[in-house]
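> Below is a structure I'd like to ask you about.
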Amino acid sequence: MSAGKRGALIIFEGCDRSGKTTQSRLLVELLKSKGIPTLPMNFPERSSSIGQVINSYLTNSKDLPDEVIHLMFSANRWEHINQVKEKLLEGTTLVVDRYSFSGVAYSAAKGLDFDWCYAPERGLIKPDAVFYLRAPPNDLTHRGQYGKERYEKVEFQGRVAEVFNRICSKEGSYFHQFDARQSVEDLHAQIASITEELLPKVATRPLDTLS
């Protein structure tokens, strides 16, 4: 497995508590163990001034109109675009827990227009692969700390899953769907296999943008 001339942008997406954080951590550990320069990231990135407002919203200590928080989530990704581009071109693979697709899915699930939600994401760097972990929201409620944050409600997560399905159809071949109910080990093995094939393919491929 080799990172080649540039790194890959790999995204983990899915409903809350679907296993994204665990699987992204395992993939980072695997790639690093093979000597591949790899950096974990997650969105929202809560340490910036924008990220701190988002964190206050998610932890229910601040209320904002749906349109405003959607644009803040997008701005949080935009404020890191130069870092993302720089790392990829250096040859570092980025493994990212949530990206633009979560922003669209969660806001559209609240009733905002799908195309309006997508608009501010256009121009961000297009992922080389998205690993979408699917599971019925009812099957995720037993997982640790479910319900602690604003969006962790089964009915709402069901609507989020419906929008994710629409996004998968729209974005096509670089979306890889997995049953999140399988064992951590089996899921990791499948993701590792796809990643092993992916890295040399994208090494000389120019960066693309979401459109």
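Count begins at 1; order follows the chain as displayed.
Including glycine, each Cβ sits where the backbone N, Cα and C put it.
Pulled these features from Swiss-Prot for this protein:
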BINDING   Arg17, Gly19, Lys20, Thr21, Thr22, Arg98  ATP binding site
VARIANT   Ala135 to Ser  In strain: MEL14, MEL18, MEL20, ZBMEL82, ZBMEL131, ZBMEL145, ZBMEL157, ZBMEL186, ZBMEL191, ZBMEL377, ZBMEL384 and ZBMEL398
VARIANT   His142 to Tyr  In strain: MEL14, MEL18 and MEL20
VARIANT   Asn165 to Asp  In strain: MEL11, MEL14, MEL15, MEL18, MEL20, ZBMEL82, ZBMEL95, ZBMEL84, ZBMEL131, ZBMEL145, ZBMEL157, ZBMEL186, ZBMEL191, ZBMEL377, ZBMEL384 and ZBMEL398
VARIANT   Ser193 to Asn  In strain: MEL11, MEL15, ZBMEL84 and ZBMEL229
> Hey, how far is Asn165 (variant position) from Thr21 (ATP binding site), Cα to Cα, in Å?
20
> For the ATP site (Arg17, Gly19, Lys20, Thr21, Thr22, Arg98), what does the 8 A shell look like? I mean other same-chain residues with CB within 8 A of the CB centroid.
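Apart from Arg17, Gly19, Lys20, Thr21, Thr22, Arg98, the close residues are Phe12, Gly14, Ser18, Gln23, Ser24, Asp97, Leu133.
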> About how far apart, in whole Å, are the alpha carbons (Cα) of Gly19 (ATP binding site) and Ala135 (variant position)?
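Taking the Cα atoms only, Gly19 (ATP binding site) lies 10 Å from Ala135 (variant position).
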> State the Cα to Cα distance, in Å, between Arg98 (ATP binding site) and Ala135 (variant position), rounded to an integer.
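Rounded to the nearest whole number, the Cα-Cα distance is 16 Å.
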> Measuring Cα to Cα, how many angstrom lie between Lys20 (ATP binding site) and Ala135 (variant position)?
12
> Between Thr22 (ATP binding site) and Ala135 (variant position), how far is it from one CA atom to the other, in Å?
15
> Among Arg17, Thr21, Ala135, these being the recorded positions, pick the one whose CA is nearest to that of Ser193 (variant position).
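So, of the listed recorded positions, the one sitting closest to Ser193 (variant position) is Thr21.
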